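A.B. asks: The following feature annotations were taken from Swiss-Prot:
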BINDING   GLU235, GLN275, TYR287, LYS291  substrate binding site
BINDING   GLU235, HIS237, HIS241, GLN275  Mn(2+) binding site
DOMAIN    222-288  domain 'Cupin type-2'
MUTAGEN   HIS221 to Ala  Decreased activity
MUTAGEN   GLU235 to Gln  No effect on manganese binding, but loss of activity
MUTAGEN   HIS237 to Ala  Loss of activity
MUTAGEN   HIS241 to Ala  Loss of activity
MUTAGEN   LYS291 to Arg  Increased affinity for the substrate, but decreased activity
Amino acid sequence: MRSLYLIVFIVISLVKASKSDDGFCSAPSIVESDEKTNPIYWKATNPTLSPSHLQDLPGFTRSVYKRDHALITPESHVYSPLPDWTNTLGAYLITPATGSHFVMYLAKMKEMSSSGLPPQDIERLIFVVEGAVTLTNTSSSSKKLTVDSYAYLPPNFHHSLDCVESATLVVFERRYEYLGSHTTELIVGSTDKQPLLETPGEVFELRKLLPMSVAYDFNIHTMDFQPGEFLNVKEVHYNQHGLLLLEGQGIYRLGDNWYPVQAGDVIWMAPFVPQWYAALGKTRSRYLLYKDVNRNPL
C-alpha cells in the first residue's frame, strides 16, 4: 500500500512540474507574451540581446563582419552624438568603409531634438521605427511622421526633422547619381498605403516605397514572409543591400554562412554575395531593404 501511495505521489508531482513554468518539461516560448499589446516594430527597438543561456558570456555577440557581408546585431551598436543633429544619438551601421556606396544608420532622437542637413548632393530617406517626428521644408509646410511612415529628401533639399518627445529613425543616405535632366521629388508616405506588387515565382509580399522611374537611383522595399515561407531564388546580383529586420525571425544565408536573425538585426550585402532568407517562428517576418537601381554598374 505504501508503494502505491508513493507511486501516486510521484506521478502527481511530475504532472504539476510539467505544467509549471519551472518544470523540467517546460520550454520558453519563442513568442513574447505581450506581443499583441506592443506597437508595431516594438521588437526592433527592444530586441533580445542574447539567449538566456549565454548571458554569462560577457563577450558574446552574434555580429559578424566579412569581406562581402556583415551581420550587425543590437548588442554591437555603438551610439554617439550625430554630427549636425541636436540632442540625437546615432549608430552608423553601414558606411563606405565596408565597401558600400551608401550610409545606413539609426538615429535616436531625444526630447526636443532636431536633424541636421546631409552634405551637398546627398539624398536621404528616413523611416520611423518608433515615436514620431515632424518634417518641415523651406516653404514652412510640415508633416507629422509616425511609426511606419517615411520621407525621401532629394539632394540639396532644405528640411528639418523635429522631435518633441522621442523617436527612432533608420536613415539611408547616398551621393545622388545624376542622370541627364531627370530629377527626384520630395516623397512622404507610409508602408500601408503602398500597393502589393507581383512577385512571380515567389510567395513573399513586396512593397516599394519610392517610384520606379529612372530618376531614382535607389529604392527601399518592404518584404513580408509568413512563418515557413522562404525566397525561391538564391540571389546573386550586382546590387548592394542594407537590411533592417523589423519583425520576426528566421535564417539568412550569406555566402556559405547561415545566420539566425531576429527583429533589430542589420545586414550589409555586397555585390554578388549569395543570399537567401527563410522565415521561422510564429509571427510574420518583415524587413526593410535598400537596393540601388536604374544606373549602369559601369
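Keep in mind that glycine also has a Cβ here, set from the backbone N, Cα and C atoms.
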A.B. asks: Restricting to the domain 'Cupin type-2' (222-288), what is the model's mean pLDDT?
C.D. replies: 98
A.B. asks: Measuring C-alpha to C-alpha, could you say which of the recorded positions HIS221, GLN275, TYR287, LYS291 are within 10 Å of GLU235 (mutagenesis position)?
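C.D. replies: So the list is GLN275.
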A.B. asks: Going by DSSP, is HIS237 (mutagenesis position) part of a helix, a strand, or coil?
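C.D. replies: In the DSSP reduction, HIS237 (mutagenesis position) maps to coil.
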A.B. asks: Applying a 10 Å Cβ distance cut-off over all chains shown, what neighbour count does GLU235 (mutagenesis position) have?
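C.D. replies: Excluding its own Cβ, GLU235 (mutagenesis position) sees 16 Cβ atoms within 10 Å.
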A.B. asks: What is the total of other Cβ atoms whose distance to the Cβ of LYS291 (mutagenesis position) is within 10 Å?
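C.D. replies: 16, counting other Cβ atoms within 10 Å of LYS291 (mutagenesis position).
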A.B. asks: Taking Cα atoms as reference points, which of the recorded positions HIS221, HIS237, HIS241, GLN275 is nearest to LYS291 (mutagenesis position)?
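C.D. replies: If we rank HIS221, HIS237, HIS241, GLN275 by Cα distance to LYS291 (mutagenesis position), first place goes to HIS241.
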A.B. asks: Among the mutagenesis positions listed here, HIS221, HIS237, HIS241, whose Cβ has the fewest other Cβ atoms inside 10 Å?
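C.D. replies: Looking at the mutagenesis positions HIS221, HIS237, HIS241, the Cβ with the fewest others within 10 Å is that of HIS237.
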